[in-house]
Amino acid sequence: MGIQGLAKLIADVAPSAIRENDIKSYFGRKVAIDASMSIYQFLIAVRQGGDVLQNEEGETTSHLMGMFYRTIRMMENGIKPVYVFDGKPPQLKSGELAKRSERRAEAEKQLQQAQAAGAEQEVEKFTKRLVKVTKQHNDECKHLLSLMGIPYLDAPSEAEASCAALVKAGKVYAAATEDMDCLTFGSPVLMRHLTASEAKKLPIQEFHLSRILQELGLNQEQFVDLCILLGSDYCESIRGIGPKRAVDLIQKHKSIEEIVRRLDPNKYPVPENWLHKEAHQLFLEPEVLDPESVELKWSEPNEEELIKFMCGEKQFSEERIRSGVKRLSKSRQGSTQGRLDDFFKVTGSLSSAKRKEPEPKGSTKKKAKTGAAGKFKRGK
């Protein structure tokens, strides 16, 4: 879910914090991508006649086709992607995960009813609601990435939190995900729609945290409290407080504690056993990989092993996969050129958003497990 309504709120009250770019604008940029979010998009979008792609054994292959071709497209445009996979979800997320299970069970019932009624559009809608990224999907995508020479990392917990840590450390330019809570975790730059389908023709949206805070007149801790009021994955929000009201309250009272003291409890009842303090702490001090322990490396694709996996096991067209590998190899030769703004510091524009910010005190960092294409060095 991320943060409810945050993207629209920023567009309404801090529009200068957003800019839209074509994918070509990111030539030479390293980007940390929320892998689970991307795989979910591929499972939803890469379909044939409304159904996911499958091989003869009935195994789903939509995620592999999506990962293969979208990654090649990024590389062809000079982007150097590193995929970050989710680790163990924080305990605070258990309530949200339980709600998702309930919604899936309800969607399953509605799907059966739609199938019985022969309502094709309803069947497609509820089928997509049942899409879930599994361990097998993740493992197969990791294997594919390693054969493509693309680095990936295993986060100890939430992928978007570790993506944010990589941006703050200057290891990558931006975090790419549809989950807006990447900003709540402190990512200086967030990119949306990077892995969206080309057919949708969505421009890439770039959100700059420093400009958001400046426009709202908030610091990061106050912004975190605003996000909690809007609604997050980690605790309930106060019913009856909409986005604009939440902004007004935070700007006036500066913290959730002070807001609660001044609210009419009959009109705005606070959730029972409200875990807003724990959620606040989680956003400011998440369990993340240690960016200094990570050395990112993009290497030459292993063509024959890719053919063995994608064509032999997953039954994709050999001609198409070999063509994709050629495109990938060619893109590597062109992406070695750097960006001019990596050498010259430009000030006073969105593109000069801070590349590095200090970690909050007590931030829990762990060394991430790394794929074959990503190597470790000792932390500084």
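The backbone N, Cα and C atoms fix where each Cβ goes, and this holds for glycine too.
Computed from a predicted structure; not experimentally measured.
Mapped onto three states, the DSSP output places D86 (mutagenesis position) in coil. Long-range neighbours of D86 (mutagenesis position) (same chain, six or more residues apart, CB within less than 8 Å of its CB): A35, S36, A155, S157, E158, A159. Residues or ranges marked as Mg(2+) 1 binding site in Swiss-Prot (evidence: experimental evidence): D34, D86, E158, E160.
DSSP assigns G231 (DNA binding site) to coil in the three-state reduction, outside any helix or strand. Annotated DNA binding site per Swiss-Prot: R47, R70, E158, G231, D233, in sequence order.
What Swiss-Prot records for D179, D181, D233 is Mg(2+) 2 binding site. Cβ contacts within 10 Å of D181 (Mg(2+) 2 binding site), excluding its own Cβ and spanning all protein chains shown: 23.
Here Swiss-Prot notes a mutagenesis experiment, R29 to A, with the remark: No significant effect on exonuclease activity or flap endonuclease activity.
Of all Cβ atoms in the protein chains displayed, 26 besides its own lie within 10 Å of the Cβ of D34 (mutagenesis position). Quoting Swiss-Prot on the mutagenesis of D34 to A: Loss of flap endonuclease activity but substrate binding activity is retained.
A helical conformation is recorded for R73 (mutagenesis position) in the three-state DSSP classification. Its Cβ taken as reference, R73 (mutagenesis position) is surrounded by 16 other Cβ atoms within 10 Å in the chains shown. Per Swiss-Prot, mutagenesis R73 to A is noted as: No significant effect on exonuclease activity or flap endonuclease activity.
Listed in Swiss-Prot is the mutagenesis experiment K80 to A, annotated as follows: No significant effect on exonuclease activity or flap endonuclease activity.
Among the mutagenesis experiments that Swiss-Prot reports, D86 to A is described with the note: Loss of flap endonuclease activity but substrate binding activity is retained.
Quoted from Swiss-Prot for the published mutagenesis R103 to A: No effect on flap endonuclease activity or substrate binding.
Swiss-Prot gives this note for the published mutagenesis E158 to A: Loss of flap endonuclease activity and substrate binding.
In Swiss-Prot, a published mutagenesis experiment is listed as D179 to A, annotated No effect on flap endonuclease activity or substrate binding. The secondary structure of D179 (mutagenesis position), as reduced to three states from DSSP, is coil rather than helix or strand.
S187 to A appears in Swiss-Prot as a published mutagenesis result, with the remark: Fails to translocate from nucleoli to the nuclear plasma. Cβ environment of S187 (mutagenesis position): E160, C163, A164, V167, K168, A174, A175, L209 lie under 8 Å away, each six or more residues apart in the same chain.
Annotation note: S187 (mutagenesis position) sits in a coil segment as assigned by DSSP. Where Swiss-Prot documents S187 to D as a mutagenesis experiment, the accompanying text is: Diminishes nucleolar localization.
According to its DSSP assignment, R192 (mutagenesis position) is in a strand. Mutagenesis annotation in Swiss-Prot: R192 to K, described as Impairs ability to localize to sites of DNA replication or repair; the structure shown retains the original residue.
When secondary structure is read from DSSP and collapsed to three states, E160 (Mg(2+) 1 binding site) falls in the helix class. Note: the Cα of D181 (Mg(2+) 2 binding site) and the Cα of D34 (mutagenesis position) are spaced 12 Å from each other. Cα separation, R70 (DNA binding site) to D34 (mutagenesis position), rounded: 14 Å. D179 (mutagenesis position) and G231 (DNA binding site) have their C-alpha atoms 13 Å apart, to the nearest angstrom. Ranked by CA distance from K80 (mutagenesis position), the recorded positions D34, R192, G231 have D34 at the top as the closest.
Shown in sequence order, A7, A176, T177, E178, I204, Q205, F207 are the residues of the chain, 6+ apart in sequence, with a C-beta less than 8 angstroms from the C-beta of R192 (mutagenesis position).
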